[in-house]
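Novice: Looking at Swiss-Prot, the entry for natural variant I9 to V says: In strain: 205RIB/A2, 208RIB/A2, 209RIB/A2, 211RIB/A2 and 240RIB/AST. For the natural variant A167 to T, the note given by Swiss-Prot reads: In strain: 200RIB/A1, 201RIB/A1, 203RIB/A1, 233RIB/A1, 238RIB/AST, 332RIB/A1, 358RIB/A1, 394RIB/A1, 417RIB/A1 and 441RIB/A1. One natural variant named in Swiss-Prot is T262 to S, and its note says In strain: 240RIB/Ast. Swiss-Prot documents D323 to N as a naturally occurring variant and attaches the note In strain: 205RIB/A2.
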Amino acid sequence: MHAQDKGGILPALSLLLIAVAMVSPSQAAYKLQERYSWNQLDFAFPSARLKEQALASGDYIPTNALPVGVEHFGNRLFVTVPRWRDGIPATLTYINMDHSVTGSPELIPYPDWRANTAGDCANSITTAYRIKVDECGRLWVLDTGTVGIGNTTTNPCPYAINIFDLATDTRIRRYELPAADTNPNTFIANIAVDIGKSCDDAFAYFADELGYGLISYSWELNKSWRFSAHSYFFPDPLRGDFNVAGINFQWGEEGIFGMSLTPIRSDGYRTLYFSPLASHRQFAVSTRILRDETRTEDSYHDFVALDERGPNAHTTSRVMSDDGVELFNLIDQNAVGCWHSSMPYSPQSHGIVDRDDVGLVFPADIKIDENKNVWVLSDRMPVFLLSDLDYSDTNFRIYTAPLATLIENTVCDLRNNAYGPPNTVSIPKQAAPGHSAVGPPLYTTTNQYRPVLSQKPQTSWGPSLPSRNYLPALNGNPGIPGSRNNLNNLGAPGQVVSSVSVSTNTVGPSGIEVPKAYVFNQHNGLNYETSGPHLFPTLQPAPSQLGGGLKTYVNARQSGWWHHQQQG
């Protein structure tokens with residue numbers, strides 16, 4: 001993540017930090033179960049004496065460490081810690097899950113301490129962000145070679161992909177990105193790995209967030225190339241405003257970031273979905289294009305633009321299962337969302353699988369392992385970057401749950417007739433002359449997109465907030481709070497829950513707060529399914545005012561109260 005003080009944020013933090021809404025048990029969803037948590041990170045030093053020396057010398061500063069990436073393989077859970085500040089002893093680490101079933105375990109450097117030496121370019125990893133384990137038992141780690149963040153960034157080493165054999169814990173390849181694949185603004189934090197017909201038929205794709213490009217790397221050729229001449233890699237100028245944990249900030253320059261890959265399609269290729277961070281929109285391209293070095297300059301029309309996900313829909317991490325379910329973080333909403341790739345990419349086809357205004361503040365990374373278990377890491381990143389975390393509180397959490405449990409009774413669960421496409425209508429993909437269309441025909445459904453109104457956030461974290469207990473039984477145990485037998489705690493299928501701060505909401509005549517972003521999108525022509533008053537159920541009791549649902553509500557922007565809010 002690239003971040004810096006955006007003039008005026010820091011002076012206001014004493015008022016803004018405050019932050020997330022206090023939630024009662026009836027407001028929190030608990031499909032994801034907490035596995036590990038930390039107030040601050042700790043590392044497994046070889047001895048207590050060496051740890052004390054590192055603390056005394058400043059080589060280890062516990063409050064400077066922030067986890068950003070997670071990946072699971074076998075009995076190990078990998079966690080990455082970028083060197084954004086001084087005192088980070090290791091950037092690529094893991095938890096031995098046999099020794100630490102839960103709790104706040106020490107992070108063990110992977111594969112060892114020497115391989116985590118900052119600045120030892122050829123032999124070590126300086127800074128790692130997101131990582132990926134492939135189906136061949138290899139761990140792919142992109143070393144950015146950077147120390148610091150924003151204006152403090154230095155580049156002691158070049159960008160390099162490191163691949164480890166997890167059976168032997170040895171590095172089997174290191175490949176430096178050539179100068180032609182980067183530019184002075186390059187910042188790469190995300191990686192997607194594409195395995196084709198064999199383990200040698202492997203590609204990795206890197207999203208250049210600030211240099212606005214997409215880089216392909218071929219394992220077989222040991223060669224890379226860059227796609228850079230595409231406007232889809234750039235941020236949306238209307239989507240650079242963020243609200244996380246009550247903090248309003250701007251990341252308006254953040255381009256292509258989150259990526260996911262579909263299962264292999266009938267033509268032998270996958271589809272890569274991606275989205276800029278400062279955007280609510282998703283884009284797609286076939287890996288047939290990305291795997292072809294000759295297409296870097298003439299592939300503009302092979303990229304496809306999809307609809308917006310809906311309001312408050314910034315995302316940094318996404319992953320797709322082998323049966324086509326995409327999960328992604330919704331950082332403005334303290335939530336994890338879903339979309340089934342067999343459905344149209346429209347707001348009404350998106351759902352919320354879990355939301356927690358305390359535990360899921362900035363769910364930084366999401367992964368699905370080979371057993372279809374989902375892993376989510378949350379880290380309160382904006383608070384860490386723009387202010388100071390409260391290290392007497394739990395700041396970092398890793399959650400897990402079976403994928404089937406997460407999507408059950410959501411719009412993404414096609415096994416449930418209530419949420420499947422009861423009357424599917426095949427719609428051939430449309431493409432202008434010379435354009436390519438990606439994927440199979442789409443279909444429409446009668447499901448509705450149901451954003452809901454949010455209550456005012458409180459002004460403290462609140463020590464009495466409910467906490468998730470670690471529960472080892474994750475397969476639909478009736479005793480799990482908020483699981484299969486407590487679905488009333490979950491958002492309605494397809495609904496998107498707003499968690500924006502008070503200062504960014506619009507207040508209607510009933511005194512209920514409505515996300516301003518939703519009004520803004522409607523005002524600027526972004527349409528949703530709006531039939532029926534069920535869309536804004538809290539407005540139904542006053543038919544004379546706004547009881548006609550969202551259409552009536554949106555029409556209210558012509559009234560005096562709406563204009564007053566806009567002028568104020």
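Just so you know, glycine gets a Cβ as well, placed from its N, Cα and C.
Tell me what's around each of these sites.
Specialist: Secondary structure at A167 (variant position), taken from DSSP and collapsed to helix, strand or coil, is coil. With a cut-off of 8 Å between CB atoms and residues at least 6 apart in sequence, the same chain places G137 near A167 (variant position), listed in sequence order.
In the structure as shown, the Cβ atom of T262 (variant position) sits within 10 Å of 21 other Cβ atoms.
Spatially close to D323 (variant position) yet at least six residues away along the chain are P263, judged by Cβ distances under 8 angstroms.
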